[in-house]
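J.: From Swiss-Prot, for reference:
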type	residues	note
MUTAGEN	Y132 to L or T	Decreased trace-amine receptor activity in response to beta-phenylethylamine-binding
MUTAGEN	Y289 to C	Decreased trace-amine receptor activity in response to beta-phenylethylamine-binding
MUTAGEN	Y308 to L	Decreased trace-amine receptor activity in response to beta-phenylethylamine-binding
Amino acid sequence: MATGDDSFPWDQDSILSRDLFSATSTELCYENLNRSCVRSPYSPGPRLILYAVFGFGAVLAVCGNLLVMTSILHFRQLHSPANFLVASLACADFLVGVMVMPFSMVRSVEGCWYFGESYCKFHSCFEGSFCYSSLFHLCFISVDRYIAVSDPLTYPTRFTASVSGKCITFSWLLSIIYSFSLLYTGANDAGLEDLVSALTCVGGCQIAVNQTWVFINFLLFLIPTLVMITVYSKIFLIAKQQAQNIEKMSKQTARASESYKDRVTKRERKAAKTLGIAVAAFLLSWLPYFIDSIIDAFLGFITPTYVYEILVWIVYYNSAMNPLIYAFFYSWFRKAIKLIVSGKILRENSSTTNLFPE
């Protein structure tokens, strides 16, 4: 699945939209080529601001998710099936920051694709692969949290490392196979040959997607989304009931120490809440883009390019959101960051450091 200008052609709207940001005169991507795409560059001020905003997002996505992966893979205390899913999700977001955002940044600001026709298609495949991989990871994480909250005592025997590994493998393989096969078989632009031919120019990266595949893409987004909403609704109800039960028991045994089950339940509820926020952030970031894709496909690409650019970069910025959410809610992640940044992670036996408060 392509996003951004990959699936929306540069046309007069893109030229007009840049006037909103004080665009200079219209130029060509490649001045010496007859088939060059037209570009309408931003004036220096807005150009610098856009590079700063987009570049900051890429750096945040790379560094933040690298910290998440390093924390989970290095510290033995974090070696759990659920955390391996989180690390794999961070890997998808990390790859967005490395392999997608820098190239999209240049394309968005300069109005041209300077990285070759082959990488244009790869870039679009990477976008789709990482998008669906993140979505499937979040779906499996929601199921994991449901099991943990609904039955915390038997949870370790139900969601094992083997189950986690299968979820990770499924998330990556299905996403990659679907995205690459869609674009490399040409199924995405079947019936749009005339449009593709008319839009093709040197310095452009237009990946057209017909109505059928736009609808299928939307279904692939919608079905896991409905699963996550349903599961987290159940988690909310269970957590509410558990909180009421704990409150009743605390009144009856005010001086009694907290049971192991109660401690586990509280910990799992907090994890479910944090990951639920991550899911909500993902859906809020992606839903406007998918809705706009449906509208464009069936109404003839009516969205102005600058609006499309905004939607796409909201999607990209989602890849930088999860580490910020973890840092805000998880004390163990904040402690892990301090150890990594200070270099204490290089000390002998640092992997056995206790990251959880007593």
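Glycine residues also receive a Cβ, built from the backbone N, Cα and C atoms like all the rest.
Where a substitution is noted, the model still shows the residue that was there originally.
Help me picture these features in the structure, burial and contacts included.
T.: In the three-state DSSP scheme, Y132 (mutagenesis position) falls into the helix class.
Y289 (mutagenesis position) has a Cβ environment of 20 other Cβ atoms inside 10 Å.
Cβ neighbour count for Y308 (mutagenesis position): 23 (other Cβ atoms within 10 Å of its Cβ, all protein chains included). Secondary structure at Y308 (mutagenesis position), as computed by DSSP, is helix.
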J.: Give me the CA-CA distance between Y132 (mutagenesis position) and Y289 (mutagenesis position), in Å, as a whole number.
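T.: For Y132 (mutagenesis position) versus Y289 (mutagenesis position), the Cα atoms are 14 Å apart.
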J.: Give me the count of other Cβ atoms within 10 A of the Cβ belonging to Y132 (mutagenesis position).
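T.: Its Cβ shell of radius 10 Å holds 23 other Cβ atoms.
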J.: About how far apart, in whole Å, are the alpha carbons (Cα) of Y308 (mutagenesis position) and Y289 (mutagenesis position)?
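T.: Y308 (mutagenesis position) to Y289 (mutagenesis position), Cα-Cα distance: 8 Å.
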